[in-house]
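As structure tokens, the structure follows; a few thoughts come after it.
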Amino acid sequence: MAKSYGAIFLLTLIVLFMLQTMVMASSGSNVKWSQKRYGPGSLKRTQCPSECDRRCKKTQYHKACITFCNKCCRKCLCVPPGYYGNKQVCSCYNNWKTQEGGPKCP
């Protein structure tokens, strides 16, 4: 009898952890960035250096990141939020590719 209560308790605990994980995963994927603040044309050329400093602050390849970020920002007039990813917010930044098809903008 004690073993069955223990098994039911353990099963209930596992189900609760799975539900909690599902809720956290679904709420984290709904992050939406403001197109006005980060979308194409949201910056002036004079704002590019400070936005690229923010974007490249935590990268290992700081000098290369700054160079390419500034180049992309001057063309697209936007820099995605955060330190990595989120390129879908700035379509020009996301779609500009190298000759090999890799991303041009960090």
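Just so you know, glycine gets a Cβ as well, placed from its N, Cα and C.
Substitutions noted, but not modelled.
Here Swiss-Prot notes a mutagenesis experiment, Cys72 to Ala, with the remark: Loss of redox activity and ability to promote gibberellin responses; when associated with A-73; A-76 and A-78. Within the same chain, the residues at least 6 positions away from Cys72 (mutagenesis position) whose Cβ sits under 8 Å from its Cβ are Val79, Cys92, Tyr93, Trp96, Lys104, Cys105, Pro106, listed in sequence order.
Cys73 (mutagenesis position) carries a helical DSSP state (H, G or I). Record note (Swiss-Prot), mutagenesis Cys73 to Ala: Loss of redox activity and ability to promote gibberellin responses; when associated with A-72; A-76 and A-78. The unchanged residue is displayed.
Among the mutagenesis entries in Swiss-Prot is Cys76 to Ala, noted as: Loss of redox activity and ability to promote gibberellin responses; when associated with A-72; A-73 and A-78.
One mutagenesis experiment catalogued in Swiss-Prot, Cys78 to Ala, is accompanied by this note: Loss of redox activity and ability to promote gibberellin responses; when associated with A-72; A-73 and A-76. Within 10 Å of the C-beta of Cys78 (mutagenesis position) there are 26 other C-beta atoms, taking all protein chains into account.
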